[in-house]
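Here is what Swiss-Prot says about this protein:
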MUTAGEN   Glu238 to Ala  Loss of L-arginyl 3-hydroxylase activity toward RPS6
BINDING   Glu238, Gln275, Ser318  protein binding site
MUTAGEN   Tyr243 to Ala  Loss of L-arginyl 3-hydroxylase activity toward RPS6
DOMAIN    271-416  domain 'JmjC'
BINDING   Tyr272, Ser318, His321, Asn327, Lys336, His400, Trp414  2-oxoglutarate binding site
MUTAGEN   Gln275 to Ala  Loss of L-arginyl 3-hydroxylase activity toward RPS6. Loss of peptidase activity toward methylated histones
MUTAGEN   His321 to Ala  Loss of L-arginyl 3-hydroxylase activity toward RPS6. Loss of peptidase activity toward methylated histones; when associated with A-323 and A-400. No effect on its regulatory function on the circadian clock or CRY1 stability
MUTAGEN   His321 to Ala  Loss of H3K36me2 demethylase activity
BINDING   His321, Asp323, His400  Fe cation binding site
MUTAGEN   Asp323 to Ala  Loss of peptidase activity toward methylated histones; when associated with A-321 and A-400
MUTAGEN   Lys336 to Glu  Loss of peptidase activity toward methylated histones
MUTAGEN   Leu356 to Ala  Reduces L-arginyl 3-hydroxylase activity toward RPS6 substrate
MUTAGEN   His400 to Ala  Loss of peptidase activity toward methylated histones; when associated with A-321 and A-323
MUTAGEN   Trp414 to Ala  Reduces L-arginyl 3-hydroxylase activity toward RPS6
Amino acid sequence: MAGDTHCPAEPLAREGTLWEALRALLPHSKEDLKLDLGEKVERSVVTLLQRATELFYEGRRDECLQSSEVILDYSWEKLNTGTWQDVDKDWRRVYAIGCLLKALCLCQAPEDANTVAAALRVCDMGLLMGAAILGDILLKVAAILQTHLPGKRPARGSLPEQPCTKKARADHGLIPDVKLEKTVPRLHRPSLQHFREQFLVPGRPVILKGVADHWPCMQKWSLEYIQEIAGCRTVPVEVGSRYTDEEWSQTLMTVNEFISKYIVNEPRDVGYLAQHQLFDQIPELKQDISIPDYCSLGDGEEEEITINAWFGPQGTISPLHQDPQQNFLVQVMGRKYIRLYSPQESGALYPHDTHLLHNTSQVDVENPDLEKFPKFAKAPFLSCILSPGEILFIPVKYWHYVRALDLSFSVSFWWS
């Protein structure tokens with residue numbers, strides 16, 4: 001049984017009045033709250049937003065809450081029509097405004113921590129599905145809400161040892177003997193110039209040691225710590241062995257629910273918090289990591305670096321694929337087995353024909369169908385077992401396959 005994975009119904013943690021802290025983030029009057037929406041948003045929706053804002057500033061909480069629900073329902077339909085890339089950003093702003101108003105209404109007279117947790121979930125939905133509004137106000141609201149929640153309790157059940165000692169799934173349970181394979185070289189804190197000349201420019205993978213092992217996350221992060229900092233936050237979770245499988249899907253749940261369902265208890269399915277910009281959503285976690293100095297060798301600005309979290313149980317798999325940017329993969333918890341193939345070997349890796357999966361191989365790396373994919377057997381590769389504190393440099397377009405050998409948390413930095 002999963003146990004209590006939600007934030008408990010306890011008295012609020014008092015650090016000043018919650019409503020006072022939230023109200024201080026808002027413009028003084030409704031006239032100062034600029035919406036600035038484009039022509040694609042119907043006039044009737046703009047009018048509804050203006051009316052909801054007026055209701056909020058007039059203190060008519062119940063009516064404002066009702067209006068915000070209408071805004072959210074209508075804009076949700078717009079967000080889920082067609083492909084995500086084609087959704088107009090103004091509709092994402094409308095959704096974010098609806099989330100802001102609803103969260104604020106919920107917090108005007110909170111009764112217990114469950115009410116604040118519900119408001120926090122609304123904020124997270126705005127952060128995940130909406131667009132930035134009013135100087136990233138949803139981030140600020142979420143941060144305040146977290147300070148007014150009581151300490152998070154870990155999900156009930158036996159927390160696995162770290163690294164995870166549960167039996168691995170039968171299909172991918174073996175730890176490969178990388179001594180039999182050509183391994184990725186390891187270097188201890190190479191100079192920027194040496195890294196640039198020997199690895200960045202020629203596009204050669206390398207594992208960097210002594211660069212990240214002093215980061216706070218290496219000592220602080222555990223299941224309990226992650227639950228304490230992020231337990232009540234809503235995140236996207238991939239369900240299924242790998243994203244190329246037909247039964248693969250995505251869902252939204254809190255971090256507590258994810259840990260309880262896919263890590264603490266014996267799961268029927270594989271769950272993976274993968275490729276999520278968790279550190280933008282929860283800046284407190286971002287304080288525990290650093291951007292590697294080697295990223296300064298790129299052409300882009302620091303704010304253009306994409307930082308993703310990869311958190312899941314033993315057995316999670318990222319199929320063989322390539323990315324359009326340079327990648328530093330930092331291992332924080334657990335170990336991962338990784339295979340790397342040069343872009344020059346693309347013809348032997350049989351990429352999918354579809355536009356959506358053109359950067360992903362059809363080959364199951366550790367159980368290949370060599371009758372269907374005969375060239376794969378002769379494709380040379382590098383491999384490694386990446387351990388906590390190590391950083392793997394994956395050059396742009398380099399094919400890579402990743403399998404978690406333990407309960408694992410990785411951080412990737414995509415840069416140009």
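Any Cβ shown, glycine's included, is placed from N, Cα and C.
Substitutions noted, but not modelled.
Per-residue pLDDT, averaged across the domain 'JmjC' (271-416), gives 96. Maximum C-alpha to C-alpha distance over the listed protein-binding residues Glu238, Gln275, Ser318 is 11 Å. What surrounds the Fe cation site, by Cβ distance within 8 Å of the Cβ centroid and not counting His321, Asp323, His400, is the set Ser318, Leu320, Gln322, Asn327, Asn359, Ile394, Tyr398, Trp399 from the same chain. It is His321, among the mutagenesis positions His321, Lys336, His400, whose Cβ has the fewest other Cβ atoms within 10 Å in the structure shown.
The DSSP breakdown of the domain 'JmjC' (271-416) into helical (H, G, I), extended (E, B) and coil residues amounts to 27 helix, 58 strand, 61 coil. Here the candidates are the binding-site residues Tyr272, Ser318, Asn327. The one whose C-alpha lies nearest to that of His400 (mutagenesis position) is Ser318. Compared over the recorded positions Tyr243, Tyr272, Trp414, the count of CB atoms lying within 10 A of a residue's CB peaks at Tyr272. In this structure, the recorded positions under consideration are Gln275, Ser318, Asn327, and the one with the smallest number of other Cβ atoms within 10 Å of its Cβ is Gln275.
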